[in-house]
Structures are given as structure tokens and as C-alpha cells.
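To start, the structure under review is shown below, and the notes come after it.
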Amino acid sequence: MTDLSDVSRTAAAKPPAVPGRGPANKVRFVTAASLFDGHDASINIMRRILQSQGCEVIHLGHNRSVQEVVTAALQEDVQGIAISSYQGGHVEYFKYMIDLLREHGGEHIQVFGGGGGVIVPDEIRELQAYGVARIYSPEDGQRMGLAGMITDMAQRCDIDLTRYAPTTLDTVVAGDRRALAQLITALENGKADPELVSALHAQAKAAAVPVLGITGTGGAGKSSLTDELIRRFRLDQDDALSIAVISIDPSRRKSGGALLGDRIRMNAINHPNIFMRSLATREAGSEISQALPDVIAACKAARFDLVIVETSGIGQGDAAIVPHVDLSLYVMTPEFGAASQLEKIDMLDFADFVAINKFDRKGAQDAWRDVAKQVQRNREQWHSRAEDMPVYGTQASRFNDDGVTMLYQGLVGALGARGMSLKPGTLPNLEGRISTGQNVIVPPARSRYLAELADTVRAYHRRVVAQSKLARERQQLRAAHDMLQGAGHESAALETLASERDVSLGAVERKLLAMWPQMQQAYSGDEYVVKIRDKEIRTGLISTTLSGTKIRKVVLPRFEDEGEILKWLMRENVPGSFPYTAGVFAFKREGEDPTRMFAGEGDAFRTNRRFKLVSEGMEAKRLSTAFDSVTLYGEDPHERPDIYGKVGNSGVSIATLEDMKVLYDGFDLTNPSTSVSMTINGPAPTILAMFMNTAIDQQIDRFRADNGRDPTADEEAKIRAWVLQNVRGTVQADILKEDQGQNTCIFSTEFSLKVMGDIQEYFVHHQVRNFYSVSISGYHIAEAGANPISQLAFTLANGFTYVEAYLARGMHIDDFAPNLSFFFSNGMDPEYSVLGRVARRIWAVTMRDKYGANDRSQKLKYHIQTSGRSLHAQEIDFNDIRTTLQALIAIYDNCNSLHTNAYDEAITTPTAESVRRALAIQLIINREWGVAKCENPNQGSFLIEELTDLVEEAVLQEFERIAERGGVLGAMETGYQRGKIQEESLYYEQLKHDGTLPIIGVNTFRNPNGDPTPQTLELARSSEDEKQSQLHRLTEFHGAHQADAEAMLARLRQAVIDNRNVFAVLMDAVRVCSLGQITHALFEVGGQYRRNM
């Protein structure tokens, strides 16, 4: 446990502040998750608490390199850096950060970190000895609480940075950006020498540097647009310009804290020529900081070629930026209400340029026309056409948007007229004012698809109620008729009433009731017999206990009321029958447990050995592959410390096709009993192409071995086709979930969704029927903090979004729906007991009744992984108990495959011993646990049935909330899903911390002797030899294919530009290009992911 008496290591630290009082100085923090780490839920909570305690926070989000964090910290001149690191490589990461800070004049900046149980006590001591101010452990969290840890950080950083500011302008004028940052701090704090400020303005006046002001309403996309303009300045001028960006965000009146959130959106500023500084408005009561004139002067004195000022969001009557800039750009969206509202917008009087951003929204064309006419009226330029006004329609979220380029070229002309030195640009000149691109992932006419699906499910249940009532009444009337007739009384009227109900019963419902006696007979014997053509397939239905009791594989209800029978058949039914509530297959596959054999550590050789170990003795090889974080983010291994430390940690390092061949060596990837699951998303298309080529090359090698020669071109084509039709497995590749919760997006969302569609089209064209093109995942949404209902609702909503997107591309529902699979988390909450039941029923009903899909498409197949969030670093031996309970409910709910987490995953990559224990949990349930011999044990439980209905209705209501926001993509744009996940995560953490939610061994039933386990655990880390081997193999691969790689990358880029099938080209590209080479080539034409707050 960390020693709390270990106070700040810097001489500048102040005595602890009075508890409950904000910092005496303006404390600024940079917060981020470490490189190749998408776990940003905790750091988001931390930065919110920092803000509430009066700190100004520059939040960088997930996946940030040491260089990015240090550059931000130096330019923003902060007192502290807070980093969460859950993905391994933390020792190298934090040490590299301390080294860079010391090298670049930031030695007084204090570094704080945390990573749950991933950073073990010995490593905490090592890092703190090296210079990290504090690494917070899980024990610290329990003892201090979230707010206590943040207070500790703020107190340690409560120092006045003015002491470090330059006393002359010499270093600033000479181009020292660190000195500029420190001068800005003094100016912002109002503590700069007045004579120095006067000299500063004199220097600025002589510099004649143009200033571009960008302002607009909150949420208009100013930061994204600013970043896209900077990207075009860099491209067009070949990085010859030096640009300063001053970004202003509002301070919170109550706490004085501020979220300085523009930097997180910037992808184009990572260059030595770009300087960015975030300012809080503080006490200004305006959209600009009181220090802005001085800060602009400082940037001019520093001899930048251009200064860009971006203000915080403004109202209709605000135009405070205008006096401070030479050129102003007003950014708005099409949703401004009636055209008369435009007359109230002050900036339309003053702005030199207007951008209507988010131009893909409904009514954008009309908005552009109305704004252009208003600008024309304001300027009284009746001699010009309204469409010639400097009003542009832009889509900053769309990579390489031509509307943004048109705006950029208009700005360049105006800046040149104001004296800015520019060379002829390299970007082609574009004519026009508005973006011609339209994002049609889901057509606008289908934006309410989720609400329609909710209506479909509810309509189905209304029909169930009505039809079961008719069936009950028909049976009752017939019985009454028979009794009256038997007693010699008149019964014709009853016969008429019964006939009316018979006619009102639907054909499907009559068929279900007619087949009920046959179903009872089929399941009543010792075997279930199905005839397919002339062949009988027999399945044993009886297991006999040691006591001689016969346990049936499927147990039917004993209802005699036809209304209840029909209701059960329509809402439940036996496994394998619509609506598949109890399962999509009639029986589990004999001899194949749903066990996934999980591995991923070190290099491909070590993980291959682990696969062979965990699958030993198993007839079915169900290999589940975890990749290291370098691979997850599409990069190659590298010796740079923040990359090097993560190579082969928390997963296997795969950079080339040769690595992939080693990984699955010895496993026949086309064998029906072999399937491979690959947990990867951002670079999934490239990894999938490597896997498919590995499977193909296995069979070509087999042909050579069997025939003693190479196959002919025709034979090779047949082998390729056969392999694609027979290979079994799953790739996760779920980009929507990544954007909402997991954060391994690397490309722009639009481009990633386009390539997902390319993969599915390729699968359809090549008849890839046994491999899932996507695993639509709720697991990582749950791991990010979502409760079970949100997990299920968001996951199903994402699945239906893919359905709508693929239908919009012209694919038929039955050609692609069978390639979709799902992946859920289990946990300790009661709702987890029915996740599969609810998911299967909603999917089946909507697929049949809304989309007209066939039986195969109606079957939702899903994988379950026990909850990683429920694994705790304290009393880790208790984790297996939680995992066992979660595995039990997954098996009871008929999941199609199951992965049980190892008990030590809260701290390290699973060891051989812990993986064996995790596998044993499943084996014991499947082979020893008596009730598991029955394959529908949940059916008939009053609690399970009620939970199913409650959870289903909660999911449908969430569908409607998402539909109100324009569907999944519209909700993502406003951060709806991410915000809800974070709220639910914080709620869980609060209940865990205050003990309201009891967690055994964590906040109650604590070991009185402490918890020594983390000290003695074997930590799974990649070895130095494995890392060096990966670097060496990568160098060899690059050398062997040097002659072909660049031409192939050019072909790949051109495929994107021409809007051709990218995956088809990737199938060739992976043979000569590494993962990192492909990723960076696609960045150039597909765009990088833009992080959200």
C-alpha cells in the first residue's frame, strides 16, 4: 500500500490546503489515458472531480503517447499530469514521461497515475522512486475515495507558476515555445511585469501577424472545423507555416474549474510548427478571456505566421471576438429555427465568413440559402448574388470534405489580402460554397428505425395476448358445448361462438396448437428423432443420475389450457424454434462444450504454445485470441519506450502475415471442429485479411505436400474459394461499440463503417457463410461501466444499425444477417440472467416481422464472457466464485460460446495456472453439475419470465430514446451513449465506495490480515527476447518486401479514393505490407478517428 506520508517530491510544493477549500492558485492539469489504452472511464471521472475542485483541465482522452502528453503539458504550462494506464507497459511509459519532462524544462510538472490492480506495489515503488509524484493503488482508492485522491493531487500541485515565467522577451522572440507558454501563464494570472507587457505589445505591433477568430454556437463543431483548417494549411503549404492556436472555454462560476476540451478534438496539431494554448474565461463573464489581447500579442511577438483564436460557445447577441482579430469566421449549424432568428445573430453583421457546419443534417440546403440572404441584407450587397456571399456549407466530421476545402481557400485569399505570406498551394482549387458529400450510412428516411422496431415487438406481444385469448375461449366454448351436448341440452350457439374464434385465430397460431401434441410426443421418449431426406438423426433426451432419476434434456410445460399453451409457444417455445427465447438450436452440439480457449501474450510463438496447451485433449478447438495494445491500435512494434513497453503485453504482438501463420501453426483453420475468435476492432480489416490468407496458405501448403508440386492458377483459385467457404470463426470489428465505449477506433467512423460494409460485401460475393464478419459487442460497453440494460439496448441498437447500413448498400437481409454475431458480458445483477433470452426474442421478432428475414437470419447467436469489471484486485481468490456464478447463468441461458475470465486478470494477463482454473469452471458445470444436463432449465421460472418481460420493455424504451436523437449515429454525435455509460459507471463506483453495494473482500468481509496475494502473483509480461524477436522479424519482413510494398500501398490508397472494395485489396496488401504500414496509408485517405469528450 502506498505510504500517504510520502508528500510531493518537488521543492515548489505548498503545505496541504485547508480541507474543503479550493486551491489557492489556478491549478491546471493535463489528463489522459496512456498510449494504446482505451480505458478512459476512470480518467473521465477523475477530470470531472478535478474541475469540481476548481482545477482547469485539459483533457486529451484515450490513446495518448508520452510525446503528445508532454507537448500538451509544456504548451499548456500545467502543474500536473494525471494518467490512467490499464493496458500494461506502464513502467516504461511513466519513466519515459519523466525523462521527456526533464529534457524539455518541465521537471516541476508533477505526474500522477493509476491503473487499478494492473500496476502492482513493487512497480508503484519503482515509479515513485524514479520521479512520479504518486501512483494510486486500489487500496488508496478504498481508503481515500475518489474525491480524496483528487484533493491530494490538487494540493500537491497548488503552486504559483509565475516564478518560472521569463523576465525578458528575448527567448520568446527567439522562438522558445516553452518560454512562450510560461509567459502566457503570467499574463493569464495577471502577474506579468507591466513594462514587459508594454514591450510585448510593441513587438506584436511590429510583427504584423494576421489573427483569425473562430466563434459560434456551442456544439457547432468549431474545434473539429479548426482542426480541419489547420490540416489544410499544413498540406497546402507543405508544413512551412508556423501557427498558434488559442482556444477559449468557459469557467464554471461555482467552482472556478474549467474543462478545456478543444485539444482532444485536434488531430492536426502534432507538429513542431503548431503551438496550442487553452484559456479559461475565468472571471471574464464573456466568451473570451480578459487576457486574450495580451496572449495574442505574445503569439505575434513569437513570430508565428498565423494566430487562430477559437472562442467558447456564444449566444445570438455576442460578438466579443471581433475587435481582437483581423478576420472572423462564424460557425453555426442548420438548426437555428425560423429564418427570422437570423436577424438576431450579431455575428452575421460582423463575420467575414460564415460556416454552416454539420451540413449533412436535414434542412441544410435551406439553411444555407437563408443565411446567405441574411448576410446579403446585412451587408446591403444587392449588386451581388446571395449564393456568392462568403457562406459555406461544411462537414468537418467528414474526412477531406470539399466544403471545408472551399472555406479554407476562401480564408487563404482573405488572409493573403491582409498581408500573410503564402506560397502557391498544392491543393486543387474548388469552385462552389457547399459540401457535396453526403453521409448515408443510414438513409435519412430510415432515421426512426429503432422506434419502428420497438413498435414491431410490442405489436407482436399484443397479438400474442389477443390470439391466446381466442385460443382459450375456443377451448372453453368447445368444452362447454361438449358438456351441454352430453347432457342433452341445446349447444348450437356455443358451437357458433367457438367457430367464430377458430376463424379469428391466425393460420400460424392454429398450426402451433395443432403441432403441440406431436411436440409433446417427440420430446417424451428417450430419443428425439429428426428425418432429413432418408437419414434419421437421433439425439438422446435422457440423462440418468446416480440415484437413477431420469433428467430430460428439454422439459415441456404441463399446461392444459390452450391459451397458455399458445402464449408459451409464441413467447418462449422450445430451443431451436421461433422466437428462439430459449435458444437458437434445438440441442447443444454433442462433444463440443461452448468453451472458448483464450490466449494472447508475448510473441506469436508463445501464444501458439498456449493455444496448444489449453486445447489439449479437446476435440473442438475454439481459439479466442487477444492482441496486444500495439496491434489493437494498428501499429507496428517499435523501440520507442512508450510503444516498446506494450509489445506482447496483455495480448499477442502481430504485425505481419508471417506472425499470423506462426500464431495458428498446427491448427487446421478449415476443420469443422476448429474456430477462431479475434478480439480486434480498429485495424480488424487488416488482421482479418491476414487470417484469411493464413487459412488459404495452410491449404496451399497441404496441396504441395500431398502432390509434390505447386498448384496451378486454376487449382489455387479453387483452393481459395473452398477455404473462404469453410473457414469458421469470428472477428469483432464492431466500430459503433468502439466509439461508444471501448475506444480502439483508429480511423474516422465514416471510413470504418464503409470498410465494414466492404468486408460483408466480400463475404457475400465469396460465399463466406461460416465466419462472422462482426461480433456486435456489449461486453466492452459493460466494461466501460454500462448497466446490463444499457449494455443490451446499445448492443442491439448497434446491430440493427449495421442491418440498416447493409440494406442501404443494396445487400439482401438473408445474405448478410447470418454473418452477424453478438457478444455480451455477464455479471452479478439479476438482469444478466435473461440477456440472451431478451436479445434472441427481440432479434427474431424484428427480423421476421419487420425485415422479412428467413429462419437462419432470425437466429441471434452470441458469445458470453464473464465480467472483467467484477474481478477485483483485493482478495482475488474470491473472483473465481463470482466467475462460476456468471458462467452458470450463461450456460442456463444457452449461450453459444463462453469465456470464463481467470481470477488474476484484475492484475495481469492470465497465467497457465489461472487459465486452467477458469476452464475448469466451465468443465465442472457442463460435466458435473446435474441441472446443466437439462438444456432449458430457465423455462417455467416465474422470476425469469417476469425479468424477461421487464428487461425487454426497458430495452424497447431505450430504443425510443435513441430514435429521438436520430438513431444510433445521431445519438453518438451528441455523446448520448458515452455519457450514459459514464454516469452508470460513476453510480456503480459510488455505491461500491460507500458500501451500499456490498462486494465481499473489497468493501465488506475484508481479510483482517490484509491481502498479500498481489505481492506473490506471477505476472505475465513479455520478455526482452520476445520483444527483440518481434522487432527483428518486422525488419526482415520489411526488407523482404521493400520492392513491392510502396506500389501496393499506393494501390490501397487509390482503392479508397475510387470508393472500391477496400477489403479485397487488403487481401493482397497484407502479403507485402505490415500492419503499421497499412494503417498509416489508410490514415492518409480515410482519416484518423477524432476523439470525443
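Using the three backbone atoms N, Cα and C, a Cβ is placed for every residue, glycine included.
Annotated domain 'B12-binding' per Swiss-Prot: 26-156, in sequence order, evidence recorded as experimental evidence.
In three-state terms derived from DSSP, His39 (adenosylcob(III)alamin binding site) belongs to neither a helical nor a strand segment and is classed as coil. The adenosylcob(III)alamin binding site feature in Swiss-Prot is assigned to His39.
The Cβ of Gly221 (GTP binding site) lies under 8 Å from the Cβ of Val331, Thr333, Asn357, Lys358, Ala396, Ser397, each of which sits 6+ residues away along the same chain. In three-state terms derived from DSSP, Gly221 (GTP binding site) belongs to neither a helical nor a strand segment and is classed as coil. Sequence annotations record features per position, and here Swiss-Prot assigns GTP binding site to Gly219, Ala220, Gly221, Lys222, Ser223, Ser224, Arg265, Asn357, Lys358, Phe359, Asp360, Glu973, Asn1092 based on experimental evidence.
Taking all protein chains in view, 25 other C-beta atoms sit within 10 angstroms of the C-beta of Glu310 (Mg(2+) 1 binding site). Among the features that Swiss-Prot reports, Mg(2+) 1 binding site is placed at Ser223, Asp262, Glu310.
In Swiss-Prot, a mutagenesis experiment is listed as Phe598 to Ala, annotated with the note Switches the substrate specificity and enhances the catalytic efficiency of the isovaleryl-CoA mutase over the native isobutyryl-CoA mutase activity about 4000-fold. Is even more susceptible to inactivation than wild-type during turnover. DSSP gives Phe598 (mutagenesis position) a strand state.
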Summary of DSSP states over the domain 'B12-binding' (26-156), given as helix, strand and coil counts: 66 helix, 29 strand, 36 coil
Integer Å distance between the CA atoms belonging to Asn1092 (GTP binding site) and Glu310 (Mg(2+) 1 binding site): 18
Integer Å distance between the CA atoms belonging to Phe598 (mutagenesis position) and Arg265 (GTP binding site): 36
Span of Gly219, Ala220, Gly221, Lys222, Ser223, Ser224, Arg265, Asn357, Lys358, Phe359, Asp360, Glu973, Asn1092 around GTP - largest C-alpha separation, Å: 20
Glu310 (Mg(2+) 1 binding site) - helix vs strand vs coil (DSSP): strand
Nearest of the recorded positions (His39, Asp262, Phe598) to Asn1092 (GTP binding site), judged by Cα-Cα distance: Asp262
Residue, out of the binding-site residues Asp262, Asp360, whose Cβ gathers the largest set of other Cβ atoms within 10 Å: Asp262
Around the Cβ of Gly219 (GTP binding site), the count of other Cβ atoms that are within 10 Å: 14
Densest Cβ neighbourhood among His39, Arg265, Lys358 (binding-site residues), 10 Å radius: Lys358
Per-residue Cβ crowding (10 Å cut-off), top of binding-site residues Ser223, Asn1092: Ser223
Protein Cβ atoms within 10 Å of Phe598 (mutagenesis position), excluding its own: 25
